[in-house]
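Accompanying notes for the structure given below.
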Amino acid sequence: MSQKPHLNLIVIGHIDHGKSTLVGRLLMDRGFIDEKTVKEAEEAAKKLGKESEKFAFLLDRLKEERERGVTINLTFMRFETKKYFFTIIDAPGHRDFVKNMITGASQADAAILVVSAKKGEYEAGMSVEGQTREHIILAKTMGLDQLIVAVNKMDLTEPPYDEKRYKEIVDQVSKFMRSYGFNTNKVRFVPVVAPAGDNITHRSENMKWYNGPTLEEYLDQLELPPKPVDKPLRIPIQDVYSISGVGTVPVGRVESGVLKVGDKIVFMPAGKVGEVRSIETHHTKMDKAEPGDNIGFNVRGVEKKDIKRGDVVGHPNNPPTVADEFTARIIVVWHPTALANGYTPVIHVHTASVACRVSELVSKLDPRTGQEAEKNPQFLKQGDVAIVKFKPIKPLCVEKYNEFPPLGRFAMRDMGKTVGVGIIVDVKPAKVEIK
């Protein structure tokens with residue numbers, strides 16, 4: 001495991017804009033992929049006559065290895081730059097990608113948004129149905145302020161490597177981001193050609209008009225997030241394994257506090273108590289884990305069937321909050337008609353996804369000022385900002401956003417789409433017995 005500081009990175013963007021190729025390029029140039037795997041991917045791509053697809057094949061190979069593998073794969077995808085050690089969480093291309101992005105984004109420290117500059121592709125991504133738009137909105141909700149936009153496929157613009165097209169995309173995407181509250185002075189743009197690696201790890205000979213940093217240099221300008229070590233322990237569980245000869249091994253990322261070997265811990269909402277026998281990250285044993293660490297930990301006294309993805313770990317003297325009801329400030333991002341009391345979307349918060357019923361529309365807010373514009377509105381429609389109360393249908397752990405940001409921001413999904421996004425301003429706790 002590298003001694004460099006570690007950052008979690010997510011790669012987002014519209015389908016077919018070149019996410020896999022970009023990730024493959026980074027991993028090949030700076031990653032931990034052995035030559036053999038690269039050769040196999042190249043041969044598989046050649047057989048199909050798709051030389052340029054070798055990166056996507058490479059990722060598929062890694063994904064298969066991951067799915068077949070018995071190892072707890074927190075290795076995800078790793079690469080190093082001069083300054084940092086990166087883990088790419090959730091390689092793209094999943095049909096559950098938005099769902100994964102919601103849970104993944106809540107663990108990410110930074111994002112690369114891949115946008116194709118090719119005529120028609122860029123426009124599709126920015127259309128109302130487009131994922132470029134959807135992912136920008138979700139990145140904002142999930143608190144991802146560190147964003148690098150890789151404007152890809154610059155070799156396919158008309159004419160190729162067209163500076164005018166690049167500038168037009170930078171302007172439009174920046175404008176859209178500003179409308180959702182991004183500080184675009186902090187967003188970085190770079191024109192790239194992923195298969196060839198132009199402006200990714202080396203300067204492009206084809207775009208002399210661009211003299212800014214490469215993607216890799218931008219990655220080194222990212223900032224490390226503050227580590228909330230002095231806050232109470234919170235670890236949203238991503239997966240639970242039962243490993244023969246070892247026992248129960250939950251996997252997740254420490255969001256706040258410190259977990260030490262020997263600690264007594266509680267899993268909420270189940271209320272199950274166990275003791276930490278060992279902790280590891282990227283196959284390296286550790287005595288303690290801090291915020292930002294992706295870990296697997298072996299627990300004595302808890303069985304795999306007792307706990308699941310979406311549970312949250314804390315210490316018994318300050319257990320994670322189970323919500324009877326919670327109040328949130330939401331923005332309705334998409335809805336064909338209107339939503340009223342009783343509406344029940346699926347709430348995706350940290351690694352959990354639970355249906356929650358709207359129990360009260362408290363007020364509608366003026367989006368510009370945040371002041372109350374209407375008390376107890378009858379319904380909400382697309383574009384509305386409101387204070388709403390939700391009642392979870394099944395036990396759910398959430399926290400106030402200002403106390404534990406990663407456990408207090410969420411997305412509302414329905415009909416396969418993101419309906420809204422929000423942050424939790426208040427939680428009415430449910431009584432749970434800790435046993």
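Just so it is clear, glycine is given a Cβ too, placed from its N, Cα and C backbone atoms.
No substitution from the list is modelled in this structure, which keeps its original residues.
Remember, it's a predicted structure, so these values are computed and weren't measured experimentally.
The domain 'tr-type G' annotation in Swiss-Prot covers 4-227.
Residues or ranges marked as GTP binding site in Swiss-Prot (evidence: sequence analysis): 13-20, 90-94, 152-155. Counting every protein chain shown, 25 other Cβ atoms lie within 10 Å of the Cβ of Gly13 (GTP binding site).
The Mg(2+) binding site annotation in Swiss-Prot covers Ser20 and rests on sequence analysis. A helical conformation is recorded for Ser20 (Mg(2+) binding site) in the three-state DSSP classification.
According to Swiss-Prot, the natural variant Ala196 to Ser carries the annotation: In strain: MT-3 and MT-4. Ala196 (variant position) carries neither a helix nor a strand DSSP state and counts as coil.
Reduced to three states, the DSSP call for Arg203 (variant position) is coil. A natural variant is reported in Swiss-Prot for this position, Arg203 to Lys, and the note states: In strain: MT-3 and MT-4.
Secondary structure at Ile347 (variant position), taken from DSSP and collapsed to helix, strand or coil, is strand. Record note (Swiss-Prot), natural variant Ile347 to Leu: In strain: MT-3 and MT-4. The unchanged residue is displayed.
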Among Lys19, Arg203, the one of these recorded positions whose Cβ has the fewest neighbouring Cβ atoms within 10 Å: Arg203
Nearest of the recorded positions (Ser20, Ala196, Ile347) to Gly13 (GTP binding site), judged by Cα-Cα distance: Ser20
Candidate with sparsest Cβ neighbourhood (10 Å radius) among Met154, Ala196, Ile347, the listed recorded positions: Ala196
Residue among the binding-site residues Asp16, Ser20 whose Cβ has the most other Cβ atoms within 10 Å: Ser20
